Amino acid sequence: MELDECSPSIFIISFIFIAISIAILRRIRPKKTKALPPGPWKLPLIGNLHQFISRDSLPYKILRDLAQKHGPLMHLQLGEVSAVVASSPEMAKVITRTKDLEFADKPAIRAIRIVTYDYLDIAFNSYGKYWREMRKIFVQELLTPKRVRSFWSAREDVFSNLVKTINSANGKSINLTKLISSTTNSIINRVALGNVPYEREIFMELIKQLLTAAGGFKLVDLFPSYKIIHVLEGTERKLWKILGKIDKILDKVIDEHRENLLRTGKGSGENGQEDIVDILLKIEDGGELDHDIPFGNNNIKALLFDIISGGSDTSSTTIDWAMSEMMKNPQVMSKAQKEIREAFNGKKKIDENDVQNLKYLKSVIQETLRLHPPAAFLMRQCREECEIGGYHIPVGTKVFINIWAMGRDPEHWPNPESFIPERFENIPYDFTGSEHQLATFPFGSGRRICPGISFGLANVELSLALLLYHFNWQLPDSSTDLDMTEAIGIAARRKYDLHLIPTSYM
């Protein structure tokens, strides 16, 4: 009886206790979050940065090794930055094709913000109206196939001087790396800035200093909330100082172009043709852009930065590695030389069509870019929350596509570490990341694919064709081996300059 009388009270009290407990637990227990991609264990504060503490290891090799343990889509915590690394063609295709719009942004990098005049360029500007207008300028005005062909005389002239310089070595060892770098810089400068007078050597040295200071991963980008790092690192002060000197030169070059256009109505390029600055000035004056998109000197300089920094470095690095690989694989060099010398035999002057018909040389270039992509990573940033392979990718996540690792993936490339151009003989000469080429796309894919592919490849093709046509090559000091070590950094360059002895074929 006593039990019956107290039962309702006990029931009510128990119910209230349970209800309150559930409410408290709901508040305390974190909401279930969608799963991020798997990844290695993390340390407090620094996350996965300890994975990169190595004197000799290259970052893209470290990420390749981590991906072999954790999968082709991997999450890393880089200080305060949440990052995802894609290491397979399948994952890369989703990011650059299937979900291209969701990943159309580029990560914010403080050094790049400075050198591009607050992201007024195309390579690092966020996806939006301004970016679309600038890309349209590149694709429809600056680097159309017709425009690239119009630069032939400048390329021909500069490479002719290169051949003369190498001939003058008279069988002595030359630093081919420096010669090629200087040559590609000269081509880019003539195409972009024309023949107006300016301090060319000083300008290119400043560009080199700027790229060195701005390159690599900076602590300020990994710990953006720690303002003290901005002061202690000192990079920004150095960049502003260098950029101030570059500004003076470029402003003078742009003013010279304006005056020449007004005075003569002609461009400042080869034989009165328009160069890049001339075209950009006409766009500025022609009112072709929407009225809400300002376009002045800083916009022009930012676009020039993309062309000068991207064009010369990409081409020279590719040529350097192609010659290195052919020295390591003499049978490849012999086969390429045979093709070129048969095609050019008896010709006093080489034209662009002659170069375009060199199929084996193109296979050599494809194989070089597979093993040695000039940029080891493609960088993106998630602008819309989405899922990849069942994993959640939050807005703002930095994305790194490991192109270097993709090119050496044994699942897609038999004998991946071997230099075998023949593997590309039945694969179209295509670097757009299309279906048949997704196992490697060194120039990107989708909306943010490099708009200067045809221009860069034209420089690489002509340079290699002339080097292999005019000269036989050997290593200095009867060396039997060539050091192929890569430089530490995010770009896959040679660590040591390539020194070779040329002998005139003719």
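Cβ coordinates come from backbone N, Cα and C, glycine included.
Since this is a predicted model, take the numbers as computed values, not measurements.
Summarising the annotation, Swiss-Prot assigns heme binding site to Cys450. Around the Cβ of Cys450 (heme binding site), the number of neighbouring Cβ atoms within 10 Å comes to 25. According to DSSP, Cys450 (heme binding site) is assigned to coil rather than to any helix or strand.
Here the residue is the original one, but Swiss-Prot notes a mutagenesis experiment at this spot, Lys106 to Arg: Normal (+)-vincadifformine 19-hydroxylase activity. Acquired tabersonine 3-oxidase (T3O) activity converting (-)-tabersonine to tabersonine 2,3-epoxide in addicition to native (+)-vincadifformine 19-hydroxylase activity; when associated with T-312; P-376 and L-377. Sequence-distant neighbours of Lys106 (mutagenesis position) (same chain, 6+ residues apart, CB-CB distance under 8 A): Ala123, Phe124, Asn125, Ser126, Met379, Arg380, Gln381, Arg448.
Here Swiss-Prot describes Ser312 to Thr as a published mutagenesis experiment; the accompanying note says: Normal (+)-vincadifformine 19-hydroxylase activity. Acquired tabersonine 3-oxidase (T3O) activity converting (-)-tabersonine to tabersonine 2,3-epoxide in addicition to native (+)-vincadifformine 19-hydroxylase activity; when associated with R-106; P-376 and L-377. Under the DSSP three-state reduction, Ser312 (mutagenesis position) is assigned to helix. Listed in sequence order, Ser181, Thr184, Asn185, Ile187, Ile188 are the same-chain residues six or more apart from Ser312 (mutagenesis position) with CB atoms under 8 A from its CB.
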